[in-house]
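As recorded in Swiss-Prot:
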BINDING   38-45, 85-89, 143-146  GTP binding site
MUTAGEN   Gly40 to Val  Constitutively GTP-bound and constitutively active
MUTAGEN   Tyr56 to Leu  Increase in GDP/GTP cycling
MUTAGEN   Arg226 to Gln  Loss of subcellular location to plasma membrane
MUTAGEN   Cys227 to Ser  No effect on subcellular location
MUTAGEN   Arg228 to Gln  Loss of subcellular location to plasma membrane
MUTAGEN   Trp229 to Tyr  Loss of subcellular location to plasma and endosomal membrane
MUTAGEN   Lys230 to Gln  Loss of subcellular location to plasma membrane, decreased association with endomembranes
MUTAGEN   Lys231 to Gln  Loss of subcellular location to plasma membrane, decreased association with endomembranes
MUTAGEN   Cys234 to Ser  Loss of subcellular location to plasma and endosomal membranes
Amino acid sequence: MPPRELSEAEPPPLPASTPPPRRRSAPPELGIKCVLVGDGAVGKSSLIVSYTCNGYPSRYRPTALDTFSVQVLVDGAPVRIELWDTAGQEDFDRLRSLCYPDTDVFLACFSVVQPSSFQNITEKWLPEIRTHNPQAPVLLVGTQADLRDDVNVLIQLDQGGREGPVPEPQAQGLAEKIRACCYLECSALTQKNLKEVFDSAILSAIEHKARLEKKLNAKGVRTLSRCRWKKFFCFV
């Protein structure tokens, strides 16, 4: 019997290649500019540092102009908030006003244990804001709330012949008078209500931008209490 001829086995047919799944393009990042104003030494820098970097400045250093950037998620969409820390001293009035245009939201800050800083909200800060930016929302923020019941602070106020801490109802009344979005008290040291301040600022800015772009639907923006909220980066 003649030997059988061996033939090379044909390779099995390759399975049809399937294209890799397409990655969903990331939603565009929304940018928000938030400017903090108020008298010197009321704790504006401390608010920003405590919120963005989870730290607390060990000593007071007057600010000329600093910016911080944080990325967060709101309803799954990336939002980058730029926090502008301004100087409260008169020497920086001209420099400070340069950052007011294109601001999406202002935090008008006063210390609850410095009545003069509260008085300056209506005498200086609100007029200055509205001169350069008449439409952006304003939040009234009472800082250093942890000192409201501090015995040493109360003694110093009494010995100096100054008024006591600013009553919360009085601050609430001012917020209504100046048509601020809300009034919030917070502490950079203990971080009490700190997140709520910036949550409210971001929400107010988003709604303001939506109104300007005429894209705010009937339901509006969901409250941040229902949103997934994550902080990613801090750039100083």
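Placement of Cβ uses the backbone N, Cα and C atoms for every residue, glycine included.
The noted changes are left out; the structure has the residues it started with.
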Three-state secondary structure, Lys44 (GTP binding site) (per DSSP): helix
Neighbouring C-beta atoms (10 Å sphere around the C-beta of Lys44 (GTP binding site)): 28
Assigned element (helix, strand, coil) containing Tyr56 (mutagenesis position), judged by DSSP: coil
Residue with minimal Cβ packing [other Cβ atoms within 10 Å] among the binding-site residues Ala41, Ala145: Ala41
Rounded inter-Cα distance in Å - Ala145 (GTP binding site), Tyr56 (mutagenesis position): 15
Residue with minimal Cβ packing [other Cβ atoms within 10 Å] among the recorded positions Gly38, Gly40: Gly40
Assigned element (helix, strand, coil) containing Gln89 (GTP binding site), judged by DSSP: coil
Secondary structure at Ala145 (GTP binding site), reduced by DSSP to three states: helix
Secondary-structure category, per DSSP, in which Gly38 (GTP binding site) falls: strand
Distance [Cα-Cα, Å, rounded] between Lys44 (GTP binding site) and Tyr56 (mutagenesis position): 12
Cα distance (Å, whole number) from Tyr56 (mutagenesis position) to Gln89 (GTP binding site): 22
Proximal residue to Tyr56 (mutagenesis position) among recorded positions Gly38, Gly40, Ala41, Thr86 (C-alpha distance): Ala41
Cβ neighbours within the same chain of Thr86 (GTP binding site) - under 8 Å, at least six residues apart: Val35, Leu36, Val37, Lys44, Thr63, Leu65, Phe92, Arg96, Cys99
Neighbour count (Cβ, 10 Å) for Tyr56 (mutagenesis position): 13
